[in-house]
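Novice: If you look up Swiss-Prot, you'll see C133 marked as active site, nucleophile, on the strength of similarity to another entry. Residues annotated as substrate binding site in Swiss-Prot: K46, N70, S71, M72, G73, L74, N130, N196, S197. Annotation source Swiss-Prot lists FMN binding site at K46, S47, N130, K167, I195, G224, G252, G253, G274, T275. One entry in Swiss-Prot concerns the natural variant E58 to K. Its note says: In strain: CLIB 95, CLIB 219, CLIB 382, CLIB 388, CLIB 413, CLIB 556, CLIB 630, K1, R12, R13, YIIc12 and YIIc17.
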Amino acid sequence: MTASLTTKFLNNTYENPFMNASGVHCMTTQELDELANSKAGAFITKSATTLEREGNPEPRYISVPLGSINSMGLPNEGIDYYLSYVLNRQKNYPDAPAIFFSVAGMSIDENLNLLRKIQDSEFNGITELNLSCPNVPGKPQVAYDFDLTKETLEKVFAFFKKPLGVKLPPYFDFAHFDIMAKILNEFPLAYVNSINSIGNGLFIDVEKESVVVKPKNGFGGIGGEYVKPTALANVRAFYTRLRPEIKVIGTGGIKSGKDAFEHLLCGASMLQIGTELQKEGVKIFERIEKELKDIMEAKGYTSIDQFRGKLNSI
């Protein structure tokens, strides 16, 4: 009995649910091509701003024993660079599954302008609005301000008619899950992506008695194994609170087939990999696909839908 990882997401069919997390291995067209030619089921572009950004000073990304700390500051080549890439790829590979396109403006107005550009283009993929970057000095995470989140989405959906998801920060309180889900349920969202890195962690080099990343006096977003329990909780919380039409993408701490299975069991439809992709490169997708299939076959599952979201309580 062979397990199939075929994943239906919105109106698209992907060979498996795995993709990169925006920010990892997607800065240049070369990296995007490597993702497109890998075993990943889908891929997403680097979060784009209006103009090219260099991001924060280095060192700004460090691998640590159980994950990573980063304070990248949204370095990217600007929206025109990525839009040109995806439009060319659509034209050259018309039968390929839909591409994900990420945007992350520095203000509501910039986000609206970025989304207008996508709305007015021939892009026929899926857009992800990043409401949760924790690493831009002086710019708070929009999605921790519930009123601002609602205002942003009201303005977005006044004109944006293409499939749109939002990338969320981690939440830690049931009241916050409830409030955010109530807001999100008011809009025709395609999905939520939980979670972005846990913001403003601190990692210390004891030998040097110093922080390890330069920006923000060493404070940075934490990813990898450290964040998996929080990621699973957010996936589960939103899966059980959102309208069934709003899918959940699970991101955080996925480095094995077991991790992937747990995210799917909590209700995730697609899975994004960040820290471990940074460490292993695109070959991770082949490994993790095999590991997930092995788990499913050992349990007698032939498709992900047989267990997705069916987490047992005790």
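Each Cβ is built from the backbone N, Cα and C atoms, and glycine gets one as well.
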Novice: Please report the Cα separation of E58 (variant position) and S71 (substrate binding site) in Å, rounded to an integer.
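Specialist: Pair distance, Cα basis, whole Å: 9 Å.
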Novice: What is the number of other Cβ atoms found within 10 Å of the Cβ of E58 (variant position)?
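Specialist: Step by step: centre on the Cβ of E58 (variant position), count other Cβ atoms within 10 Å, giving 11.
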Novice: Return only the integer: C-alpha distance in Å from I195 (FMN binding site) to the residue listed as 'active site, nucleophile'.
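Specialist: Pair distance, Cα basis, whole Å: 11 Å.
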Novice: Out of G73, G252, G274, which of these binding-site residues shows the lowest number of other CB atoms within 10 Å of its CB?
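Specialist: Comparing Cβ neighbours within 10 Å for the binding-site residues G73, G252, G274, G73 has the fewest.
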Novice: Given the binding-site residues S71, N130, S197, which one's Cβ is surrounded by the fewest other Cβ atoms within 10 Å?
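Specialist: Among the binding-site residues S71, N130, S197, the sparsest Cβ neighbourhood within 10 Å belongs to N130.
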Novice: C-alpha of G73 (substrate binding site) to C-alpha of G274 (FMN binding site): distance in Å?
Specialist: 16
Novice: What whole-number Å value do you get for the CA-CA distance of N130 (substrate binding site) and G274 (FMN binding site)?
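Specialist: Approximately 15 Å lies between the Cα of N130 (substrate binding site) and that of G274 (FMN binding site).
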Novice: On the Cα atoms of K46, S47, N130, K167, I195, G224, G252, G253, G274, T275, which are listed as binding FMN, what is the maximum pairwise distance in Å?
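Specialist: With K46, S47, N130, K167, I195, G224, G252, G253, G274, T275 as the binding residues for FMN, the largest Cα distance is 20 Å.
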Novice: Taking each of K46, S197, G252, G274 in turn, which of these binding-site residues have a Cα lying within 10 angstroms of the Cα of the residue listed as 'active site, nucleophile'?
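Specialist: The binding-site residues passing the 10 Å Cα test are S197.
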Novice: How many Å lie between the Cα of S71 (substrate binding site) and the Cα of G274 (FMN binding site)?
Specialist: 14
Novice: If I restrict to non-local contacts, at least six residues apart, and a C-beta distance under 8 angstroms, what lies near K46 (substrate binding site) in its own chain?
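Specialist: Long-range Cβ contacts: S22, G23, C26, M27, N76, E77, Y82, S102.
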Novice: Counting only other Cβ atoms and using a 10 Å cut-off, which of the recorded positions C133, I195 scores lowest?
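Specialist: Among the recorded positions C133, I195, the sparsest Cβ neighbourhood within 10 Å belongs to C133.
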